[in-house]
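According to Swiss-Prot, the feature active site, charge relay system maps to His134, Asp162, Ser267. Residues or ranges marked as domain 'Peptidase S6' by Swiss-Prot: 57-307. The note that Swiss-Prot attaches to the natural variant Arg600 to His is: In plasmid pWR100 and plasmid pWR501. In Swiss-Prot, a natural variant is listed as Phe740 to Ser, annotated with the note In plasmid pWR100 and plasmid pWR501.
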Amino acid sequence: MNKIYYLKYCHITKSLIAVSELARRVTCKSHRRLSRRVILTSVAALSLSSAWPALSATVSAEIPYQIFRDFAENKGQFTPGTTNISIYDKQGNLVGKLDKAPMADFSSATITTGSLPPGDHTLYSPQYVVTAKHVSGSDTMSFGYAKNTYTAVGTNNNSGLDIKTRRLSKLVTEVAPAEVSDIGAVSGAYQAGGRFTEFYRLGGGMQYVKDKNGNRTQVYTNGGFLVGGTVSALNSYNNGQMITAQTGDIFNPANGPLANYLNMGDSGSPLFAYDSLQKKWVLIGVLSSGTNYGNNWVVTTQDFLGQQPQNDFDKTIAYTSGEGVLQWKYDAANGTGTLTQGNTTWDMHGKKGNDLNAGKNLLFTGNNGEVVLQNSVNQGAGYLQFAGDYRVSALNGQTWMGGGIITDKGTHVLWQVNGVAGDNLHKTGEGTLTVNGTGVNAGGLKVGDGTVILNQQADADGKVQAFSSVGIASGRPTVVLSDSQQVNPDNISWGYRGGRLELNGNNLTFTRLQAADYGAIITNNSEKKSTVTLDLQTLKASDINVPVNTVSIFGGRGAPGDLYYDSSTKQYFILKASSYSPFFSDLNNSSVWQNVGKDRNKAIDTVKQQKIEASSQPYMYHGQLNGNMDVNIPQLSGKDVLALDGSVNLPEGSITKKSGTLIFQGHPVIHAGTTTSSSQSDWETRQFTLEKLKLDAATFHLSRNGKMQGDINATNGSTVILGSSRVFTDRSDGTGNAVFSVEGSATATTVGDQSDYSGNVTLENKSSLQIMERFTGGIEAYDSTVSVTSQNAVFDRVGSFVNSSLTLGKGAKLTAQSGIFSTGAVDVKENASLTLTGMPSAQKQGYYSPVISTTEGINLEDNASFSVKNMGYLSSDIHAGTTAATINLGDSDADAGKTDSPLFSSLMKGYNAVLRGSITGAQSTVNMINALWYSDGKSEAGALKAKGSRIELGDGKHFATLQVKELSADNTTFLMHTNNSRADQLNVTDKLSGSNNSVLVDFLNKPASEMSVTLITAPKGSDEKTFTAGTQQIGFSNVTPVISTEKTDDATKWVLTGYQTTADAGASKAAKDFMASGYKSFLTEVNNLNKRMGDLRDTQGDAGVWARIMNGTGSADGDYSDNYTHVQIGVDRKHELDGVDLFTGALLTYTDSNASSHAFSGKNKSVGGGLYASALFNSGAYFDLIGKYLHHDNQHTANFASLGTKDYSSHSWYAGAEVGYRYHLTKESWVEPQIELVYGSVSGKAFSWEDRGMALSMKDKDYNPLIGRTGVDVGRAFSGDDWKITARAGLGYQFDLLANGETVLQDASGEKRFEGEKDSRMLMTVGMNAEIKDNMRLGLELEKSAFGKYNVDNAINANFRYVF
């Protein structure tokens, strides 16, 4: 762009025009054509507000103009890295897709360039920019946000091409430099079908749109802004140094869906290409010129772009280890210095006078280098770059100023030099910088890459400050705090794209948060938990610095609230917009400026007051809170409201809010040039994950696009609103200026934009919860209220309501999967829906575990719907009043409602859903499919439709009535109770239909031989085959009622006249198996009875102590199985007699066993003791005797005849004798035939109970088992100097000599007696005993049996003996 040198008055337009120095002669005749290189701006005639006379892009009028703006600023849908972006026209038609490359990052282009258009310079190195050579007029430029201003201090012009590079005064920390293509000026390198698959550009200046008819309309930029778009493949000329594209035809698909034609006003703006080989975007050119058909760019080559940075370096400083430190001396007057190590000296150059560009860069190589400043250094624009590890210190408090520090990847620099007040140390590079100076560092820090560790040390007075302020930007850097005193937290700010503040286990308190965008991150990765306190406060006048700017004749940009001085009128103005027009044209526009008079002090006070008022508005934090920390938010000054529209990731941390309001919300998508609004439709979803949110007399809102995972604990009148419409937006969002919060209301229009909560909410002491949008979790409410208006609420955890209300508002939908427990009633309002189910299986699709719910009532209003299905069990009355409510019990979906839970039979009785309670609703509709309804009291329904279900009237204590206007029943069972004179009643008043329904009757006392009790009454003419008598098992019998049909003038009745019973073999067998469980326990003890004596024959010794542990499993028919653990401890003594060794001893025993079968399950604990003796004759014969007593504590749960769980005690005793003979085949091997007899006693047991009103009893008497065993063992001994091992195997036959007692069963059909059965089995054992040294014995044995009704499946026992 041309530099403006003077303004000339035009008599035709009667206004000033800006004239370039390149115009040889400029007149203002309307017919005179201006030179291509002359750019004129007529402010009055064209009503332009831009500060430069520039023409820029012409784009399609068919596509929303905002898309081109968003594209250029990486806003809206054009976030860097986004793929497959669809472009639509104004009518919503798809124009095309950006699918050849991920979205480029344009942040390296300037966002402002002083009085020049934005985008005409591009950062390609941390301190260097490139533009067109003919572009001039401003030395200041900004990156990321407008306030991040840098000054160009040096230029390198290309002698033959329209391109130049410029050096900045500091390293840029806000953005990453663009990468430059390594192809460079090669003819044909950028043509179609080559390595580069996509071309994007951006720029600023005057803008136009053109429709398909060729009509062009100007877009007024009001200070200038960026637009961008797609460019076709490029052709080369001038030996590849120039590239061109036919961009003039913006409707040619070859130019891409966002084609744009550029004019001279956009000179210097960048052109990017996607390198498909290296998978990255690279800078390939800057705009130079244009024709009527297209545009021309100068190719950016690495050779030329590298010239200026190379020329700005002094000689490389190569540190040599072992030759001492580098002594750095500097002469500020001459701007020169030296670095000396031993006999080697390197010259350096710093700021000379006011010339920052005189300062040269220094590159330090070598490793473990040391530099000591002998003098304070002002290096001007020169920066320090470290390619190795270094330590830089000051001899005696010397300071350093310059362009900044670059630490290369993998390097670590220990920086022990303080800075200067008013200057910031700029740090880039992927390496680490540890700040380790002493005392108070008055300088600031701006970090854009790598890691900075703040570890400043206290001075003699205990004062410490690593920096006066810390700015974190670009999204790349991390700042680590070694302690909490390094920097005032209020002076930490996060700029463009932010970065990480690593707390490192330290605690911080913020009274203000300066976070420009979502890139701001406060994190703690230390194992030591940090606490962050957000004690946000209103600004104080003393904290506010008000710089006074000068109104520029060329217009400019600023931040709303900035103070300006107009020298021509000597008045002060406060800027209300983000930019202002040139030539003072809008100085009287009250929407742009606020006139605050001529008094400087009063003007400053006005600005301060406005900033104070703004800071008292609700607070907002756009950034992130991550890691191992807790966050505390006390009562805040001002309006005590904090809105978080960033994110929270504290999986093991909590956030605590005391009073006031806390809001978690999504974030409105930022669009270029527009202010975010609560009413806009596009929002970004934000995630808030934490262990717990604690509210104390506070209000919490989870608003649109907020997704929260974590528990909430609300107490002392707190309010929780999940799905709130209350949101806050930031008027400064996307500008980098101070947050200016604006309250609004926003309701999601799609389910995906609704708030989404997952967790458990606990309410206490008059707190309240409103569920208005997506909810998944549980609730515990104590003396509180809960309302649900959401149509997508799921309780997948328990819902518990103690002295608390649960209300489903109009149209709400709630599904409870883990049960609802309420001491009060649940209200379901008009058109609302409440569904109770079991817990879905995480492993099996369509499977559920049964879940019980209980309330004091379910109240249904008009058109409300209530369902229990998929293993849901509800104990509650349902009240529908006179409303047309719908009640659904069960589910017809064959693929859902399955279960493999043992509760399916015991609790659910094999049905999909269970209701225990009455239904009252004369106009209600009840639908039952595969459901069970225990209807007690008086129930009433308008219509009842039942399929494959069961309805049990009454509870066996009080008679119940079910009255239905219309009953349709198929394959359904109805169960009623009678006392022989009265019975439960089913009354159908209007219509009866259906078939294959059975009626069962439970008798509350012994049935009479003759009776006549009405069970069912239906309208006259009803089909008498609708109901038939059914048979059910009660006790140990099958009972069938005798039902006759009576027809009267107005009704058809089903009348009970008697009953028939037959014995049920299955129930009797289940009872017999249950009673026989004691025998199996006896048998387990028998198998363990004589183990000790067998050990004595293998390992003889003297007096000693021993211990044994045995674990085994057994099984029998009837699906019986058991497992047991048996422990014995004992002591015995050897008595040496003539021809015989007699062992006598005592033992204590404990057995823990569990058993189950199709009839019952249970557990037994047995404890006892005994005495034994074993005689081992020298001839090889032996004789063993043992007696033992056991006490048993038993708990069994039966699943037959409603026996339930029984706890009882029993006892048994055992007397055993065994005789055998050990024949030695050799000295080491032997054969041992055996015979054993065990006699015992097992105590009897008796049970009495009722099943469906029928009295039952079950008992067996004490009985005396007699068990014999014969067998043979073989064995062999192996020995060494101090050890001996005896291995053996055995085969035996065990048999009952007496039957195992008698079982007596009694029910209404009479007495049934069952004699015990005998059993026998083959026993197989293998084992070994080991003698270790002289006093230790170890043994191990495996046992199994076969061919018995009861068998030992596997048993293993181990024993240990210590000989005295």
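The backbone N, Cα and C atoms fix where each Cβ goes, and this holds for glycine too.
In this structure the alpha carbons, written CA, of Ser267 (active site, charge relay system) and Phe740 (variant position) are 35 Å apart. In this structure, of the recorded positions His134, Arg600, the smallest number of CB atoms within 10 A of the CB marks Arg600. Cα of Phe740 (variant position) to Cα of Arg600 (variant position): a distance of 25 Å.
In the three-state DSSP scheme, Ser267 (active site, charge relay system) is classed as coil. Confidence annotation: the domain 'Peptidase S6' (57-307) carries a mean pLDDT of 93 in the model.
DSSP assigns His134 (active site, charge relay system) to coil in the three-state reduction, outside any helix or strand. Counting other CB atoms no more than 10 Å from each candidate's CB, the recorded positions Asp162, Ser267, Phe740 peak at Ser267. The separation of Asp162 (active site, charge relay system) from His134 (active site, charge relay system), Cα to Cα, is 7 Å. Of the recorded residues, Arg600 (variant position) and Asp162 (active site, charge relay system) place their C-alpha atoms 46 Å from one another. Secondary structure from DSSP puts Asp162 (active site, charge relay system) in coil.
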